[in-house]
Amino acid sequence: MLFTRSVARISSKFLRNRSFYGSSQSLASHRFAIIPDQGHSCSDSPHKGYVCRTTYSLKSPVFGGFSHQLYHQSSSLVEEELDPFSLVADELSLLSNKLREMVLAEVPKLASAAEYFFKRGVQGKQFRSTILLLMATALNVRVPEALIGESTDIVTSELRVRQRGIAEITEMIHVASLLHDDVLDDADTRRGVGSLNVVMGNKMSVLAGDFLLSRACGALAALKNTEVVALLATAVEHLVTGETMEITSSTEQRYSMDYYMQKTYYKTASLISNSCKAVAVLTGQTAEVAVLAFEYGRNLGLAFQLIDDILDFTGTSASLGKGSLSDIRHGVITAPILFAMEEFPQLREVVDQVEKDPRNVDIALEYLGKSKGIQRARELAMEHANLAAAAIGSLPETDNEDVKRSRRALIDLTHRVITRNK
């Protein structure tokens, strides 16, 4: 597989170079930096929650001239056309059935509230579950030494069920966060249908979210792996932190690209990255492989949200399932506007007045149209997609065709994230 091998040769440089993960100082003179979450030291925890700080260019000594051209190669050099979702379709069906079983409750209204959102908000493509199921295969499951004496087939099957459990837990956490977000944002719709807080009220929406989190906690405990519990607990904490950052930001923070990227990691990428790492941990993989799984999820999540922020300006209400321009109308400043402000500083004053005078939205759009804001945000998303693909290319080589196919599918997802229109 030409593309994956070429990515592996390039990306192995940043895996061997510990400073890429372990220090922001070594890259301080370049427009790329990595900062750790609070509570983790750079030297002893190189993979627990790094946040891209200002990833405008990857032309650092670590990467040489490796820029977003790699992404373009990914779509042309993959050996065969793959549909990542069809590869795991059967398991996605099992996962959906299991989720329906898990949200049953003694109080019928609580169960129906959770079921309402799963039917309308989760079923579709099941993006996060697809990533995690593909990652489980891509990591080429190796049986932990403690279980060597048992039947390999049985252990592998049980391990797959446990890994699928990570996908189920991740979906419940994700949906719970959406239920709570809709209350905080006073949202009317979600993916084109009435949001639960509108249909059943804020109280029931909050309780349904809490209920899903409690079921996720129970499922996590059943895995009996404290490292996995810590990873998913961190992701939940980050969801809360990111939302808090959005609603409590100062004026300067609101217009800071660093702040925006950190908030984006917390709100979107942390759950994907920590879940990917949890899948690796359950397989008994090495720390280096766990880092690669984490980095894939982190960068794919960042790319996904950057494109989402672009689509808020370029998409339509029908295709996005939400009102177009919803971010700027609610005072949420995203990458396209931040980049546009670098060219037109006067845009900041216009955006400041949007909530007082909605007519300023049109003025802001005029500035955005004259700027390279959309283009630069897309380039930044492409760079993160490239890093995600590079992480997969750095996984240990294998002759297993299923593993190769899953890795190609994960790379294909980086392409789909960038080219999606909804």
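Each residue, glycine too, has its Cβ placed from N, Cα and C.
According to DSSP, Arg128 (isopentenyl diphosphate binding site) is assigned to a helical segment. Proximity of Arg128 (isopentenyl diphosphate binding site) to non-local residues of its own chain (separation of 6 or more, Cβ distance below 8 Å) is seen for Ala167, Thr170, Glu171, His174, Leu271, Ile272, Ser275, given in sequence order. Residues or ranges marked as isopentenyl diphosphate binding site by Swiss-Prot: Lys125, Arg128, His174, Arg191.
Here Ile173 (mutagenesis position) comes close to Leu212, Leu213, Ala216, Leu232, Ala235, Val236, Leu239, Leu271: these same-chain residues lie at least six apart in sequence, with C-beta atoms under 8 angstroms from its C-beta. For the published mutagenesis Ile173 to Phe, Swiss-Prot gives the following note: Shorter product chain length; when associated with F-236.
All protein chains shown were included, and the count of other CB atoms within 10 Å of the CB of Asp181 (Mg(2+) 1 binding site) stands at 19. The feature Mg(2+) 1 binding site is assigned by Swiss-Prot to Asp181, Asp185, with similarity to another entry given as support.
For Asp185 (Mg(2+) 1 binding site), the same-chain residues lying six or more positions away in sequence with a CB closer than 8 A to its CB are His330. According to its DSSP assignment, Asp185 (Mg(2+) 1 binding site) is helical. The Mg(2+) 2 binding site annotation in Swiss-Prot covers Asp181, Asp185.
According to its DSSP assignment, Gln305 (all-trans-polyprenyl diphosphate binding site) is helical. If you look up Swiss-Prot, you'll see Arg190, Lys267, Thr268, Gln305, Lys322 marked as all-trans-polyprenyl diphosphate binding site.
Val236 (mutagenesis position) counts 18 other C-beta atoms within 10 Å of its own C-beta, drawing on all protein chains shown. Under DSSP, Val236 (mutagenesis position) is assigned to a helix (H, G or I) in the three-state scheme. For the mutagenesis result Val236 to Phe, the note given in Swiss-Prot is Shorter product chain length; when associated with F-173.
Using a 10 Å radius centred on the Cβ of Glu252 (mutagenesis position) and all shown protein chains, the other Cβ atoms total 8. Quoting Swiss-Prot on the mutagenesis of Glu252 to Ala: No effect; when associated with A-253; A-355 and A-356.
One entry in Swiss-Prot concerns the mutagenesis experiment Gln253 to Ala. Its note says: No effect; when associated with A-252; A-355 and A-356. Under DSSP, Gln253 (mutagenesis position) is assigned to a helix (H, G or I) in the three-state scheme.
One mutagenesis experiment catalogued in Swiss-Prot, Glu355 to Ala, is accompanied by this note: No effect; when associated with A-252; A-253 and A-356. Around Glu355 (mutagenesis position), a 10 Å sphere centred on its CB holds 13 further CB atoms from the protein chains shown.
For Lys356 to Ala, Swiss-Prot lists a mutagenesis experiment annotated as follows: No effect; when associated with A-252; A-253 and A-355. The Cβ of Lys356 (mutagenesis position) lies under 8 Å from no Cβ of any same-chain residue at least six residues away in sequence.
Here the recorded positions are Gln253, Thr268, Gln305; the one with the fewest Cβ atoms within 10 Å of its Cβ is Gln253.
According to DSSP, Glu355 (mutagenesis position) sits in a coil region rather than a helix or strand. Following the DSSP three-state reduction, the secondary structure of Lys267 (all-trans-polyprenyl diphosphate binding site) is helix. For Lys267 (all-trans-polyprenyl diphosphate binding site), the same-chain residues lying six or more positions away in sequence with a CB closer than 8 A to its CB are His238, Leu239, Gly242, Glu243, Glu246, Gln305. Gln253 (mutagenesis position) sits 18 Å from Thr268 (all-trans-polyprenyl diphosphate binding site), taking the Cα positions as reference. The shortest Cα-Cα distance from Glu355 (mutagenesis position) to any of the recorded positions (Asp181, Glu252, Thr268) is found for Glu252.
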